[in-house]
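Here is the structure we will look at, set down as structure tokens.
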Amino acid sequence: MASGCKIGPSILNSDLANLGAECLRMLDSGADYLHLDVMDGHFVPNITFGHPVVESLRKQLGQDPFFDMHMMVSKPEQWVKPMAVAGANQYTFHLEATENPGALIKDIRENGMKVGLAIKPGTSVEYLAPWANQIDMALVMTVEPGFGGQKFMEDMMPKVHWLRTQFPSLDIEVDGGVGPDTVHKCAEAGANMIVSGSAIMRSEDPRSVINLLRNVCSEAAQKRSLDR
């Protein structure tokens, strides 16, 4: 089976002038991991930050927090080693951004990180299938990547369901427009790693939102287990 349900706040919607404090606030509120969006202005139109910021966060937050790097970059091969040195735990690259996923997967592992593989909404999930047994996590985007605060795309749920059916032990992450009103759809389809940005970051009580998301996800996982 996939690992248990985990909630990873996306810091894209945080106060970037106080990024370290915002990350600490999320961890203190019960976040299982931090989802860090790296954008280069080429693969997606927005620009965020790179490995120097990740290195600074690692120094401030210590070794315990799990950094899930969502690499929305046109040359993911270029940043594997810098991110590993900076303290990243998982390197999630986009299938659309490389011509040689196998070599990239190997390089990520050799640099001591877990491997995530992401697909945009317009990419068929079957293209991910040949690599599913070589990765730790599949990320199904539920918005067009590049900006936070977008509307959840429910028509991505068949991709999640197909992956869960075909690869029961794979960690499956959803990212984009996920919050209390949409998490049940993701969980019922089979997602066990939930990225949520605005719903958590802008809440006056982020702990309660994180707990709600985790509980919905866990209940759906238990139901799938009983239904088998």
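Quick reminder: no glycine exception, Cβ is built from N, Cα and C everywhere.
Feature annotations, courtesy of Swiss-Prot:
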- Ser10 to Ala: Nearly abolishes enzyme activity (MUTAGEN)
- Ser10, His70, Gly146, Phe147, Gly148, Gly149, Asp175, Gly176, Gly177, Gly197, Ser198: substrate binding site (BINDING)
- Leu12 to Ala: Reduces enzyme activity by half (MUTAGEN)
- His35 to Ala: Alters protein structure. Nearly abolishes enzyme activity (MUTAGEN)
- His35, Asp37, His70, Asp175: divalent metal cation binding site (BINDING)
- Asp37 to Ala: Alters protein structure. Nearly abolishes enzyme activity (MUTAGEN)
- Asp37: active site, proton acceptor (ACT_SITE)
- Met39 to Ala: Lowers enzyme activity by 10% (MUTAGEN)
- His70 to Ala: Alters protein structure (MUTAGEN)
- Met72 to Ala: Reduces enzyme activity by half (MUTAGEN)
- Met141 to Ala: No effect on enzyme activity (MUTAGEN)
- Asp175 to Ala: Alters protein structure (MUTAGEN)
- Asp175: active site, proton donor (ACT_SITE)
Name the residues of the same chain, 6+ apart in sequence, whose Cβ is under 8 Å from the Cβ of Leu12 (mutagenesis position)?
Asp37, Thr48, Phe147, Gly148, Gly197
Going by Cα-Cα distance, which of the recorded positions (Ser10, His35, Met39, Met141, Gly146) sits nearest to Asp175 (mutagenesis position)?
Met141
Take the mean position of the Cβ atoms of Ser10, His70, Gly146, Phe147, Gly148, Gly149, Asp175, Gly176, Gly177, Gly197, Ser198, the recorded substrate site. Which other residues of that chain put their Cβ within 8 Å of it?
Leu12, Asn13, Asp37, Val143, Pro145, Gln150, Val195
Checking the binding-site residues Gly146, Gly177, Ser198, which are within 10 Å of His70 (mutagenesis position) at the Cα level?
none
What's the most sparsely packed of the mutagenesis positions Met39, Met72, Met141, counting other C-beta atoms within 10 A?
Met39
So for Gly177 (substrate binding site), how many other CB atoms are inside 10 Å of its CB?
23
Rounded to the nearest Å, what's the C-alpha distance separating Ser198 (substrate binding site) and Ser10 (mutagenesis position)? Just drop the number here, would you?
8
Note down the number of other Cβ atoms within 10 Å of the Cβ of Asp37 (mutagenesis position), including every protein chain shown.
25
Candidates Ser10, His35, Met39, Met141, Gly146, Gly177, namely the recorded positions, that fall within 10 Å of Met72 (mutagenesis position) by Cα distance:
Met39, Gly146
